[in-house]
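Just below is one structure, and these are the notes that go with it.
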Amino acid sequence: MRWLPQISFSSPSSSPSSSLKPVASYSESPDPDRNQDRDRFHRRLFRFNRGRLTRQRKLRHLTDDDVLLGERRASTSSSTFDSGLTRSPSAFTAVPRSPSAVPLPLPLPLPEVAGIRNAANARGLDDRDRDPERLISDRTSSGPPLTSVNGGFARDSRKATENSSYQDFSPRNRNGYWVNIPTMSAPTSPYMSPVPSPQRKSTGHDLPFFYLPPKSNQAWSAPDMPLDTSGLPPPAFYDITAFSTDNSPIHSPQPRSPRKQIRSPQPSRPSSPLHSVDSSAPPRDSVSSPLHPRLSTDVTNGRRDCCNVHPLPLPPGATCSSSSAASVPSPQAPLKLDSFPMNSQWKKGKLIGRGTFGSVYVASNSETGALCAMKEVELFPDDPKSAECIKQLEQEIKLLSNLQHPNIVQYFGSETVEDRFFIYLEYVHPGSINKYIRDHCGTMTESVVRNFTRHILSGLAYLHNKKTVHRDIKGANLLVDASGVVKLADFGMAKHLTGQRADLSLKGSPYWMAPELMQAVMQKDSNPDLAFAVDIWSLGCTIIEMFTGKPPWSEFEGAAAMFKVMRDSPPIPESMSPEGKDFLRLCFQRNPAERPTASMLLEHRFLKNSLQPTSPSNSDVSQLFNGMNITEPSSRREKPNFKLDQVPRARNMTSSESESGQQQQQQQYRSPDLTGTVNRLSPRSTLEAIPSPCPSQRPKPSSSDRRRTGVTSDHL
């Protein structure tokens, strides 16, 4: 085309023939036909090249000025070719050779060329399903741009197909490298997935797996990579939202795994779990991409809006959903169930007492709501005291499992959980006799002491008949229920006598201990029946504790109290009845052989007085203890005993007024029940009114009784 300036600046008198003559004179061969064939061959061989040799020969006949002007234009055109500019929008279609003599200006490079190329790389099904001519045109246009001046695009599709097998791998054309692959459902990713994509047999696409090389201008935003949670396996699939672009037009559900999820810059966008990060690639924490994240995000958003395809099948290992994962129980859950005692039947409640070797709690049954006393003891295998404690607990369990009596606490069971030992016993409320004394002004009436003593002896008689000695009878080990029934508890010091000798060691509490235990006489005695006498001595000390509120010799310390027990007998309270004093003298016999047994003491008049027909029965005592109304309204004969003085004594009344007033009082006031009488007579105990005879056999009140009730002799 360098002969175009010569046409523009030639004189009008010159002709085409004269202008072409220098070409023949400067040719290498004198044959014009041969030169034309050679030129035709060069044009055909260097169609896509510049053809400098031929064009330079045609410019040899020009003047110096024309040659300089043509060389400037040639240098400008050559620099344009070597700059490696990307294609213009007009390069998508072939432009025919223009016959015009006026050269067209070259297009300028566009700023959004990189974004358009990324859009082409990020396309899914649209780029895969394009026609071959469009694909070849795009691939060819990624090289040096061809303008309409030099031509080269006016060729048929057959020649273009032949040339398409040759690829230019130079650094200038590496960005335009394309791979024609079959349609697959996996997204384009800059990383190779070690897990192959599952093939969909339902659509009939039985296609091989593929690998896409990374693009040199691929842009993504590197997010925070997750850290493995301790105790959980590493995930099989990473969340593809780790890259800010989702190049797959087909979106699968996000995988769920019991670990920390990957934080993505685009959390609201769906992801595909088919591609995972290469295991050899080290994880990156909080690495920001040097490229702007909006570069590929905007293209992807516009690309995904127009897709309507079938969803991908879930990959292996990612089929569990969040609901199913949440419903799977933790492997540590069954271990927690085994930590509850008695197969999760009893739940520990509040603390109700502490002993020498453990604590006692209130436990409730989770199925029935029943209550029991749970004794808890910590186990220390290397501690000698703990070994002794375990020995006593085993002895207590062995004894209680063979005892069944209304005046002995019932044994439910026992077990060992980890380093703790549990014993489940009958729960007796409100508690021990010691607690009962503190809650009732520190003392008891003799009638209450008599009733409690009878219950204690009943349990001791049964226990001694089983050849078992308790050895720790005191107020703290005697429990009282709401009905006033006393039960023996705490058999840690108990011993079952099997041999012919009563070999008892020094065990028990000093204030309630028998003197023979301190003198070690029982170890030399051959009569085992004398061993039961230690419980009778302890019973006498407990009676004093109930009557006075403290055990004998309580003013002394432990060692001094032991010396007092060895030398003297406990003092008997002076306020007790003669029957009560005689009962205590029998219990405090220094010689154990002279002490009566529990069965013999049950026949003592101190206890028989409460069993006579003139006194309420045992059931009546228990009902009075509960504050129940147990009597019927009294007869007319006994009403004056319970009348209140409503008329002044010094008031002078006629006989008619007195009779009318007496009738009015009889109609207005009824005899109150025993509960009201008991509450008025004794604020300390509800059993203080028991010694009086029953209403049917009650004698006529004396003058002193009439004064106490406020009834005058005139009213009678």
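For all residues, glycine too, the Cβ spot is worked out from N, Cα and C.
Residue density at Asp472 (active site, proton acceptor): 22 other Cβ atoms are found within 10 A of its Cβ, drawing on all protein chains shown. Sequence annotations record features per position, and here Swiss-Prot assigns active site, proton acceptor to Asp472.
Here Swiss-Prot flags Ile352, Gly353, Arg354, Gly355, Thr356, Phe357, Gly358, Ser359, Val360, Lys375 as ATP binding site, drawing on sequence analysis. With a cut-off of 8 Å between CB atoms and residues at least 6 apart in sequence, the same chain places Val360, Tyr361, Val362, Ala373, Gly431 near Ile352 (ATP binding site), listed in sequence order.
Mean model confidence for the domain 'Protein kinase' (346-607) is a pLDDT of 89. Marked as domain 'Protein kinase' by Swiss-Prot: 346-607.
For Lys375 (mutagenesis position), the same-chain residues lying six or more positions away in sequence with a CB closer than 8 A to its CB are Gly355, Gly358, Ser359, Val360, Phe422, Ile423, Tyr424, Leu425. For the published mutagenesis Lys375 to Met, Swiss-Prot gives the following note: Inactive. Interacts with PBL27.
Quoted from Swiss-Prot for the published mutagenesis Ser617 to Ala: Slight reduction of PBL27-mediated phosphorylation. Impaired PBL27-mediated phosphorylation but normal interaction with PBL27, and loss of chitin-induced MAPK activation and callose deposition; when associated with A-622; A-658; A-660; A-677 and A-685.
Among the mutagenesis results in Swiss-Prot, Ser622 to Ala has the note: Strong reduction of PBL27-mediated phosphorylation. Impaired PBL27-mediated phosphorylation but normal interaction with PBL27, and loss of chitin-induced MAPK activation and callose deposition; when associated with A-617; A-658; A-660; A-677 and A-685. The residue drawn here is the original one.
Quoted from Swiss-Prot, the note attached to the mutagenesis of Ser658 to Ala states: Slight reduction of PBL27-mediated phosphorylation. Impaired PBL27-mediated phosphorylation but normal interaction with PBL27, and loss of chitin-induced MAPK activation and callose deposition; when associated with A-617; A-622; A-660; A-677 and A-685.
One mutagenesis experiment named in Swiss-Prot is Ser660 to Ala, and its note says Slight reduction of PBL27-mediated phosphorylation. Impaired PBL27-mediated phosphorylation but normal interaction with PBL27, and loss of chitin-induced MAPK activation and callose deposition; when associated with A-617; A-622; A-658; A-677 and A-685.
Swiss-Prot documents Thr677 to Ala as a published mutagenesis change and attaches the note Impaired PBL27-mediated phosphorylation but normal interaction with PBL27, and loss of chitin-induced MAPK activation and callose deposition; when associated with A-617; A-622; A-658; A-660 and A-685.
Experimental mutagenesis at this site is recorded by Swiss-Prot as Ser685 to Ala, annotated: Slight reduction of PBL27-mediated phosphorylation. Impaired PBL27-mediated phosphorylation but normal interaction with PBL27, and loss of chitin-induced MAPK activation and callose deposition; when associated with A-617; A-622; A-658; A-660 and A-677.
Geometry remark: Asp472 (active site, proton acceptor) versus Arg354 (ATP binding site), CA distance 16 Å.
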